[in-house]
Amino acid sequence: MVSFSAPKKRRRGRSQRSMSSLNSLPVPNVGLLPGNSNFVSSSASSSGRFNVEVVNGSNQTVKSYPGIGDEIITINKEATTEALLALTAGFPADSLTEEEIEFGVVPIVGGIEQVNYILIRNHIISKWRENISSWVTKEMFLNSIPKHCSSLLDSAYNYLVTHGYINFGIAQAIKDKFPAQSSKSSVIIVGAGLSGLAAARQLMRFGFKVTVLEGRKRPGGRVYTKKMEANRVGAAADLGGSVLTGTLGNPLGIIARQLGSSLYKVRDKCPLYRVDGKPVDPDVDIKVEVAFNQLLDKASKLRQLMGDVSMDVSLGAALETFRQVSGNDVATEEMGLFNWHLANLEYANAGLVSKLSLAFWDQDDPYDMGGDHCFLPGGNGRLVQALAENVPILYEKTVQTIRYGSNGVKVTAGNQVYEGDMVLCTVPLGVLKNGSIKFVPELPQRKLDCIKRLGFGLLNKVAMLFPYVFWSTDLDTFGHLTEDPNYRGEFFLFYSYAPVAGGALLIALVAGEAAHKFETMPPTDAVTRVLHILRGIYEPQGINVPDPLQTVCTRWGGDPFSLGSYSNVAVGASGDDYDILAESVGDGRLFFAGEATTRRYPATMHGAFVTGLREAANMAQSAKARGIRKRIDRNPSRNAHSCAILLADLFRDPDLEFGSFCIIFSRRNPDPKSPAILRVTLSEPRKRNEDPKADQHSNKILFQQLQSHFNQQQQIQVYTLLTRQQALDLREVRGGDEKRLYYLCETLGVKLVGRKGLGVGADSVIASIKAERTGRKLPSSSTSGTKSG
């Protein structure tokens, strides 16, 4: 495995959590584009080590299946490059993701089949990345993939296409794949932000009928590029999401390439200025930055010592405690610098350090996109407009109620009710926290709890269009210190967009507590304060600071369609809460997407985008399972035989197996109450024990039901429905099969029956599990797995 460090959010400006071990490797095709040394390729491949590791531990039996192969295949000589390219796309270099395991891409996790699948997967990704404006077909790989691995090719290709890792975006070849008419279920998407647009395009390509309801008069959500213009001077100002944080594998970088646009690298140079406008002494700057990072290191060690208790402690409390202990006589300038770094941290997390979880505030660091931080020339609105093209969006439709049930969904917006088979909710976490949308029935308590636990912070901006650039053109950012720690985030950082906006555009950021106070500050007062800072910096240098031609002050906290900026892990929360928020509800009727539903990429534009692709795949899978169930329900007698075949196939790779017991259940639904199917295999007749004490443990009910079968058959399989939690509890029963049978029938009170006795309820469960694992090529022969006694 290629290992990553877990760097902290320390970079000036929007934090760049660089992956040092990856960036130290050679990265081909990241050439500087002509015309400007700061413009870079929007996506690139990487090369590095690829270590193949076959899982074969003491608790796992690696199984080989006929027709798949018994040795590692060789596709080409670029396996190392392809592995690292897959790494930038979010895949482990030599193992499967949880999503792949749930999708059932290989017959068994571990072993030669998995290694070959990974090689094929990486090769397909690499092939598409060579020309991201093309549509890659499965037939393109028939000559390079050995025939005996055709099932793995099917599995890898289907997975990558369905989940949006290849063949996505706005290129013409991809647009051409949209069907002329929808032939599948109808889907309602609430919100036309990046996640909603990504899901809409993917679902439309799958053949679904899609309707997007957007409360605003525009698409994009928290990604908003405003055209500023005055006196024949214009500029494109990103008032919301503005920085592409990492370009290696970033799907939005791929969209930019499909648009034919290069990205502008944000330069690291960021000088700081004191309250009086004078530059901060470089030596003092370095000294305080080192000390600040040391405090973060101490806080990291502290949480390890505290364990779970650190969930209830804030990062701010830990930092302040260490600061007080480590320094007595702190100069005013040093204290101002320390507060500037706190403001920068609050900017990176859109939350006060006093509310960030010490335990998990940086839990997403290991998954950070590698590469530079970049601007898109012309603004990110270009991405939005391209993604919104030909998507049926109804604007100024504020959703009040979402009803979901077994018969479908109903979404109320104003006086109109929209009906569909499924609904995808992509509204920001702030809207969910506010209870702006009523869900009927109410959301599960675990989802309500995670909505409450997660933090949702605030970042505001002052965008200023000047008649000309008066600031230094050799930097893209500069910072300013404040005296009052309560206002440390007020205009603490300036971004120059002049190289990409089309005009002399400067944006001042307002973070932390200051961002909340800024919401009620009159715009004229805000602009006056900013100009006072700028003139204090530049006029002593003999540089005149002109009045801006146009200004815009954001109010994201007061926007009813966002009620904040982006999510963070607050005290009491964890990365698990992102996963819980992402869970579907109502047996595949209500789904959730958005930056607050990904634990890997929260608070990022690309995070929002990939969750839309993720949920499109989940919704398609759910619709497929529902279709299978309907066919079974319409003609149960005709489908009884096919369900028996499905059940036999599923039990060849059970989720749990111990003694004579095998259990299958959904791998996507972690709910302890979700259904599971148990199979008990009795291999020979059992003699009734005459000892009355022993008879108490011999499962009398089972024997009474099956005694006649024992006398006629050498082997019999009996079944029952139970919950996932009951299955897990049964596995923990000690004393062998007899004890488990007694626990099952006497303690749990379940009845073991033949296959036909399971009923149509079990048929529905079987169909759902089978549809969930579509793409898995099961062998025709039975194999034995790991067992415990």
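Cβ atoms here come from the backbone N, Cα and C positions, even for glycine.
Source: prediction; values computed, not measured.
Positions annotated as FAD binding site by Swiss-Prot, on the basis of similarity to another entry: Ser195, Glu214, Arg216, Arg222, 240-243, Glu595, 604-605, 607-612. Cβ neighbour count for Thr611 (FAD binding site) (all protein chains, 10 Å cutoff from its Cβ): 30. DSSP assigns Thr611 (FAD binding site) to a helix.
Positions annotated as domain 'SWIRM' by Swiss-Prot: 76-177. Across the domain 'SWIRM' (76-177), the prediction's mean pLDDT works out to 92.
Swiss-Prot documents Lys287 to Arg as a published mutagenesis change and attaches the note Loss of sumoylation; when associated with R-693 and R-770. Cβ neighbour count for Lys287 (mutagenesis position) (all protein chains, 10 Å cutoff from its Cβ): 13.
In the shown protein chains, 28 other C-beta atoms lie within 10 A of the C-beta of Pro428 (mutagenesis position). Mapped onto three states, the DSSP output places Pro428 (mutagenesis position) in coil. The note that Swiss-Prot attaches to the published mutagenesis Pro428 to Leu is: In sof1/fld-6; weak allele that suppresses the down-regulation of FLC by FCA.
Under the heading of mutagenesis, Swiss-Prot lists Lys693 to Arg and annotates it as follows: Loss of sumoylation; when associated with R-287 and R-770.
In sequence order, Ala625, Ile628, Leu646, Asp649, Leu650 are the residues near Lys770 (mutagenesis position), counting only same-chain partners six or more apart with C-beta under 8 A. Experimental mutagenesis at this site is recorded by Swiss-Prot as Lys770 to Arg, annotated: Loss of sumoylation; when associated with R-287 and R-693.
What Swiss-Prot says about the natural variant Ala640 to Thr is this: In strain: cv. Lz-0.
The note that Swiss-Prot attaches to the natural variant Arg686 to Leu is: In strain: cv. Lz-0.
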Write out how many residues of the domain 'SWIRM' (76-177) are helix, how many strand and how many coil, based on DSSP.
59 helix, 0 strand, 43 coil
Please work out which residue of Ser195, Ser242, Thr604 has the most C-beta neighbours within 10 angstroms of its C-beta, and give that one of the binding-site residues.
Ser195
Cβ-Cβ under 8 Å from Arg222 (FAD binding site), same chain, 6 or more residues apart: which ones?
Gly193, Gly240, Gly241, Pro428, Trp556, Ser562, Ser565, Tyr566
